[in-house]
Structures are given as structure tokens and as C-alpha cells.
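Notes to accompany the following structure.
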Amino acid sequence: MPIHDKSPRPQEFAAVDLGSNSFHMVIARVVDGAMQIIGRLKQRVHLADGLGPDNMLSEEAMTRGLNCLSLFAERLQGFSPASVCIVGTHTLRQALNATDFLKRAEKVIPYPIEIISGNEEARLIFMGVEHTQPEKGRKLVIDIGGGSTELVIGENFEPILVESRRMGCVSFAQLYFPGGVINKENFQRARMAAAQKLETLTWQFRIQGWNVAMGASGTIKAAHEVLMEMGEKDGIITPERLEKLVKEVLRHRNFASLSLPGLSEERKTVFVPGLAILCGVFDALAIRELRLSDGALREGVLYEMEGRFRHQDVRSRTASSLANQYHIDSEQARRVLDTTMQMYEQWREQQPKLAHPQLEALLRWAAMLHEVGLNINHSGLHRHSAYILQNSDLPGFNQEQQLMMATLVRYHRKAIKLDDLPRFTLFKKKQFLPLIQLLRLGVLLNNQRQATTTPPTLTLITDDSHWTLRFPHDWFSQNALVLLDLEKEQEYWEGVAGWRLKIEEESTPEIAA
């Protein structure tokens, strides 16, 4: 048997989930096409405890989070940025000063943090369960986190219903169990509040139905483990077993005195509010039994990353679906895309340090989807399109990616005010401003909506934000309208500090070789 194995080292991935209660990291490698978990790390951070009534994250909570990220960074040494995905969930969605935390995190861990929407979180949780559980058929997946609860019905890796509600074991502890006091009234109020938050989706979920219900969170895992210790060896959660558990919990007066078999010390402060939410979910959806799933958000993120390496990007499906939904003129979208990317490739050659693969992909989708707002009105098209892109549920896109796509589309025509641009943490201005310029030119050069008016050759020369666009010899004699549009565009550029657009024609016709 040879001592040295010459087979290539398996690709390793890391997914980090910045939850409201705990930060989790899971590391995996792909062996023969299968994902193999090789390490897990979890730190209780209590981020949501530091979120005040003004939705500002306290300095203490930020410090706890940054200390944990520093620990994770040690384990991630040597990982390429493409192999690490860090997602922020409910508390970072809510915190008005989340940007401050993200900027400080950049100095601690050299990987971008993506804040994802509640629905995107729910979709990824479902994918994590679907990839790791052997059960077939339609699944109901529930995840009760520190700040939000996600519910999904789906089948064969396709989510059908996706919902996220602002109720979690940390936020409910503060709202319904002040001082950690446990009594029947507090518990009932929390249980009713949870059921009430699901009122609007109850019938939708019941009508869809499911073959198996799966739970994927710390709360559900804790309930499962306590029930096992209480003699329910299969660990399945049923309404009857939940009532038995509630009865046991109500024997205690406060979180500090809570003593249940199988319940860890660190779980004490959030178990009771989490249990109340679980009871409310059971009540609202009439769940008969719930099984524990090993997979959750971070596993979903891992499989999503691995899929992108195999070019199975869910975002492409999302973009195609949106294009179909809004009846986009696919030929025009393709013309704009081709012209924009023709110029992008020239810009990238001249400015390689500013090129960003993720931004390139977002530019492509923005070019394809810049006319989604036509269904509302042609007047203000750029604003309507941006609104749709920013406010639609777009599976696969994190919040910043979605906002970036909306921003590119919002400024693809008319005047530009740089002061109105949103702030981004994942992308720098010098990286994305050229993409706005490229998309503007790509759209403008296809205003006639005919392939015949697109120049056969186009040369772009860039010097910072001073651009020269060179057209074939005598091309404008046949395309006077395009020249008028370009002259108007030059005026828009002059209104932006530092931007200049020069238009030229080749001095002599190109001679074919």
C-alpha cells in the first residue's frame, strides 16, 4: 500500500451562522461528490440580549460577537474567500448600527459577512434539512432561533411556502418573562402571542399539508433531549409530550432554578420562551408530531456554496423566474447584456484590481432585469424596476446583493446623485460605480431596441472615471439618434464630480485582414 496518496486534496468549505443567541461554524469537505462534515464550533454570544428598544446593538454585545469571530478566524486560516460564507440573521437585520459591527468585524475576520433576509434564511434552513435528512415526501421545517422563527413547506429541494416571523427565544424571554419569572400566566401569554403571529399563514400551511414535520434549532433540539431523558426514547415531539414538558417547566419559579433532565446550564435562560413558541406553532398548525433534524442554516449555506462551485446557482433560476413573471423582452435584455459585458471585459482588463466576481454576476443580472418595472409604467422605469428588485423575495440573494442589483438598475438612466447611493459593507464604491457607468452605456446603446443599431465594434478606454468610448468610422452618420442620446449622457456625467465621458469615431475605416 503506497504511503503517499497523490489524489488531490478535497475542497474544504466553511459556513458561519451569526445567530441571535449563538454563533456557529461548520467546516466540511467534498469527497467523491458528497459533503463530509469535519468540524463544528459553537459559541454562546447572546447578541440579541444587547439589542435595545431603539434597535441599537450595545457595545458589550458587539464585543462578545467580535471576540467569537476572532476565535473562528484562527480556525479559518488558509481558507480562500470563495470557500467561506458568513451569514448574519435576525439581530443583525434589526440592528440600526449593524454597519458599525460589520466594519469592526472586517478587522477581526478577513471574510465578508452577508446579512440575509428572513425568507432567505428560511430557504437555506430548508435546504440544510433536505440535504441531511433521509425522509422523503413533503416536509414542514421549523427553526426557532433567538430572534426569529422560520417555517417552510417544501419537497424535492423546492421550497413551496417560506415564512419568517419576528419571534425568538431571546426576544420572547425579554417580552414575556421579565426577570426570568416562570408562571402559568407568562407562559400562556407567550404561547398565545406565538400562535397569533402565525394567524395569517395558518390556513395556507394547512392546505398545502406535509408528510413529515422536522425541527432544526437549539430550542427543538433541547426539547428533544429533555423528552429523551424523561423516558420518551424516540425523541419525537407530540402535543401530549409537549404538555407533559410544560407541566414540568411550570413547577419552577424562574429560569435560574430551572432543572430538567438533559437541559444544559447555558440553555436555561432561553428554554422556556422557546418552548412557549414551539407550543404556539403546534397550536396554530395542528402539528401531530415533530422530528429533530441535524441539518439547519449553516448546512444549507454549505450546500449552496458547493452548488455554486458546480455552477448550480439558485440565483440564476431566481433571475429567470423574475424575468418570466414580469414578461421581460428577452431579446432586448440579451442585447443590453451583450453590449454591457463587451465593455465590462475591456474595463476589467484595464482595471483588474477593481474587478469583483460577485459584482460581475450582479451586473449580468441587473442587465437582464433592468426592465422589470415596465409592467408598472415606462415613466420612472428605473425607479419602478429598482423597487421591485429591492422588495421582492429573491431566493439565493443576500440583502446587500439584492440592494446592489436594485442600485445598478435605479441609476441606469437619468441624473445621478452620488450622495443618494446606499452604503454597502461588502462592496466598495470604486468597485461598483464603474458598473453603473457600464450599465448606463449598455442600455443607452440599445435604446432603439434593434440589433442593427448596436455598433459592430466598440472600444472603451478608462482612466479612473474619465472614459472614452470609440465607435467605428462614420458610424454616427447612420445613427444620429444614438449620438444625441450620448450627448445627453455626457451632460449627466458632467453633473457628477470627477466623471467625464468622451465620444470618438475611428479616424479611418478599419480594413479587414
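Cβ from N, Cα, C; glycine included.
When Cβ atoms from all protein chains are considered, those within 10 Å of E121 (mutagenesis position) total 29, not counting its own. Following the DSSP three-state reduction, the secondary structure of E121 (mutagenesis position) is helix. Quoting Swiss-Prot on the mutagenesis of E121 to A: Almost loss of activity.
Non-local contacts of D143 (mutagenesis position) by the CB criterion (under 8 A, 6+ apart in sequence, same chain) comprise A122, I125, T149, E150, G215, A216, S217, I220, A296, L297. D143 to A appears in Swiss-Prot as a published mutagenesis result, with the remark: Almost loss of activity.
For the mutagenesis experiment E150 to A, the note given by Swiss-Prot reads: Almost loss of activity.
For E371 (mutagenesis position), other Cβ atoms within 10 Å of its Cβ number 24. The mutagenesis experiment E371 to A is recorded by Swiss-Prot, whose note states: Decrease in activity.
Cβ neighbours within 10 Å of E150 (mutagenesis position), excluding its own Cβ and spanning all shown chains: 28.
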